[in-house]
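I have placed the structure first, in the form of structure tokens, so that the comments after it can refer back to it.
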Amino acid sequence: MKMLLIHSDYLEFEAKEKTKIAEETENLKGKLDECLACFIAVEREDENNPEGTAIGAVEEIEKVANQLKVNNIVVYPYAHLSSDLSSPETAVKVLKDIESILKERGYNVLRAPFGWYKAFKISCKGHPLSELSRKIVAKEEKKEEGEESKFYLLNPETEEIIELNENNINIIKDEELLALAKHELGIREHKEHDEPPHVKFIKEKDICSYEEASDPGHFRWYPKGKLMRDLLADYVYNLVVNMGAMPVETPIMYDLGNPAIREHADKFGERQYRFRQGNKELMLRFAACFGQFMMKKDMYLLPRYLPLKLYELSTYSFRYEQRGELVGLKRLRCFTMPDMHTVCLNLEQAMEEFEKQFWECLKTGDDLNLSYSVIFRFTKDFFDEHRDWFFKIAKEYKNKYGKDVILEILPKRKHYWVGKVDIAVIDSLGRPIENPTVQIDVESAKRFDIKVHTNEGEIYPIILHCSPTGSIERVLCGLLEKAAIEAEKGNAPMLPVWLSPIQVRVIPVAERHYDYALKVAEKLRENNIRADFDDREESVSKKIRNAGKEWVPYVVVIGDEEMESDKLTVTIREKSTLKKPYKEKMTLDELIERIKKETANYPYRPLPLPIRCSLQPKFH
């Protein structure tokens with residue numbers, strides 16, 4: 001903010017004509033004698049903390065007013081003091097806040113309207129302190145000191161909860177849950193600073209890599225990686241549609257001049273992409289909340305529609321992570337977020353849906369063969385009131401998965417939710433990759449004016465936020481980290497067969513086997529199995545090694561014996577170790593049947609690469 005302060009005999013103004021950004025007001029003229037005239041330009045950087053900027057401006061105005069022994073203040077918007085102005089909405093808010101705070105402190109304040117062409121007269125007193133300029137930096141608001149969250153391990157059977165701390169944390173016997181608890185309590189291990197293995201894998205396996213011509217944390221996806229990402233998106237789509245969700249699509253950018261959009265965005269702090277276009281300040285979304293909430297606001301919602309679920313694959317979502325925090329697919333600035341929001345009539349319905357969606361989130365771990373660790377987070381009031389409900393869920397979870405859960409209790413609500421569950425995969429370095437989540441939002445319906453029309457009148461509903469898998473990139477991250485853990489145990493690392501870009505590689509021993517090998521690969525493709533045929537001029541042993549490096553689940557070697565017997569020699573990666581491949585003899589039909597059984601109920605897409613390996617291009 002820039003300010004010009006003039007100690008004046010008087011200031012008189014009259015608003016003559018509106019501009020496009022004029023505020024609506026009836027105060028079109030005014031005069032104040034013996035005043036401090038404050039000409040103010042609100043700047044773009046003030047948008048990060050409008051309240052703090054207003055407080056900083058008031059403190060500076062007050063200092064000068066006290067020096068001059070002045071009680072009359074004119075707040076006069078004056079854009080000509082800066083070439084880097086804030087949005088009109090922010091400027092009006094800051095100017096009104098300055099007026100309001102000054103009045104609260106006992107000053108007589110006249111504020112000229114924003115966005116009008118105005119005529120004004122001023123008489124400067126002409127003494128050494130009569131003309132002063134100031135640059136205002138936002139005053140940091142003092143954070144409320146309060147009780148911190150507490151973390152507990154609980155025994156669902158006895159309903160005993162044990163508060164966790166650095167001294168007793170090793171009572172947790174499950175290594176993955178222990179790693180999650182250490183992370184939550186801020187207990188860091190030395191190996192956490194190492195680079196996770198998936199960072200190497202994503203490049204080695206031709207999945208994706210950083211795009212140097214873009215902002216850090218943005219990836220380019222190669223055909224194999226794009227295929228994997230699309231398959232995961234198809235998987236989530238099928239899951240949520242079966243849950244009763246209606247897919248929608250909304251914009252990726254939003255106008256921060258909308259008060260509800262700004263307030264919701266500000267809940268997430270500074271880690272956002274914001275930019276200006278003309279007089280508008282816009283932001284790139286970090287989730288699908290904004291568009292879905294605006295859509296729900298315009299719907300005429302009736303109780304019989306509820307619970308109402310809208311789903312969007314938020315491609316792309318943006319989060320401006322600090323550069324030093326960017327780590328492969330775990331922390332990036334552009335990601336793909338499956339995002340479902342459920343409108344619930346009341347808290348009772350919301351809790352029922354929360355429970356159902358929690359189990360659907362856990363199902364994704366079963367389907368993806370990922371080991372999940374669970375932490376529930378509740379405000380103290382909510383937990384105290386619904387303790388029995390929570391322990392019922394925890395007990396059912398323990399009975400099904402044999403695992404305990406961690407519980408975080410917040411002394412009071414500081415977010416839009418009163419309860420949530422976060423589900424994490426633990427990477428090979430013992431760090432959590434938080435993926436699925438369900439949250440009970442008690443705030444956003446009112447903020448966005450989302451209403452349900454009942455016989456008794458309009459009510460604000462409860463909204464659940466749910467991402468059944470977490471971001472697609474983090475799912476891949478978790479799968480690759482799991483593969484690294486398997487490799488540490490001596491097992492052959494691999495991805496699920498349905499998600500593997502190449503499911504079968506056919507390798508001919510000699511040129512005379514090429515035609516037969518090609519027919520095998522073609523028949524596999526005809527049966528919706530992603531197969532290719534290695535016709536490169538390399539030794540058979542090197543071709544087999546290459547297939548191993550690419551984690552191909554099934555490798556078929558075709559020689560004279562295979563052609564004569566119609567029995568294929570198949571290396572099955574799932575049963576192999578790093579030192580010893582596992583091989584079986586089977587017919588082509590048996591191989592097809594085996595793969596179809598393994599991939600049943602999972603989405604399929606064809607391999608977007610030539611069937612001949614010699615024609616498949618290299619991307620780096």
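Cβ from N, Cα, C; glycine included.
Here the original residues stay in place, and none of the substitutions has been built in.
Swiss-Prot documents H7 to A as a published mutagenesis change and attaches the note Still charges Thr, no longer edits mischarged L-seryl-tRNA(Thr). Recorded in Swiss-Prot as a mutagenesis result, D46 to A carries the remark: Wild-type for Thr charging and L-seryl-tRNA(Thr) editing. As a published mutagenesis entry, H80 to A appears in Swiss-Prot alongside the note: Still charges Thr, no longer edits mishcarged L-seryl-tRNA(Thr), high mischarging activity. Quoted from Swiss-Prot, the note on the mutagenesis of K118 to M is: Isolated domain does not deacylate mischarged L-seryl-tRNA(Thr), no activity on L-threonyl-tRNA(Thr). Per Swiss-Prot, mutagenesis C124 to A is noted as: Still charges Thr, 80% editing of mischarged L-seryl-tRNA(Thr), no mischarging activity. For the mutagenesis of E131 to A, Swiss-Prot gives this note: Isolated domain has almost no deacylation of mischarged L-seryl-tRNA(Thr), no activity on L-threonyl-tRNA(Thr). Intermediate deacylation of L-seryl-tRNA(Thr); when associated with A-117. The structure shown keeps the original residue. In Swiss-Prot, a mutagenesis experiment is listed as R134 to A, annotated with the note Still charges Thr, 20% editing of mischarged L-seryl-tRNA(Thr). What Swiss-Prot records for C289, H341, H465 is Zn(2+) binding site.
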Using a 10 Å cut-off on Cβ-Cβ distances across all protein chains shown, tell me which of the mutagenesis positions (D46, E131) has the largest neighbour count.
D46
My understanding is the cutoff is Cβ-Cβ under 8 Å with a sequence separation of 6 or more in the same chain; which residues meet that for C289 (Zn(2+) binding site)?
H264, D339, H341, S444, H465
Pick from H80, R134, H341, H465: which of these recorded positions has the biggest number of other Cβ atoms within 10 Å of its Cβ?
H341
Can you tell me the three-state DSSP label for C289 (Zn(2+) binding site)?
helix
Where the distance is taken from Cα to Cα, which of the mutagenesis positions H7, D46, H80, E131, R134 turns out closest to C124 (mutagenesis position)?
H7
May I ask which of the mutagenesis positions H7, D46, E131, R134 is closest to H80 (mutagenesis position) if we compare their C-alpha atoms?
R134
Restricting to the mutagenesis positions H7, D46, K118, which ones have a CA within 10 Å of the CA of E131 (mutagenesis position)?
H7
Report, in whole Å, the straight Cα-to-Cα distance of D46 (mutagenesis position) from K118 (mutagenesis position).
24
Where H465 (Zn(2+) binding site) sits in the secondary structure, as DSSP reduces it to three classes:
strand
Three-state secondary structure, C124 (mutagenesis position) (per DSSP):
strand
Take the Cβ of K118 (mutagenesis position) and count every other Cβ within 10 Å, whichever protein chain it belongs to.
17
DSSP three-state assignment for R134 (mutagenesis position):
strand
From the Cα of R134 (mutagenesis position) across to the Cα of H7 (mutagenesis position), what is the distance in angstrom?
14
Residue with minimal Cβ packing [other Cβ atoms within 10 Å] among the mutagenesis positions H7, C124:
C124
Rounded to the nearest Å - Cα separation of R134 (mutagenesis position) and D46 (mutagenesis position):
14
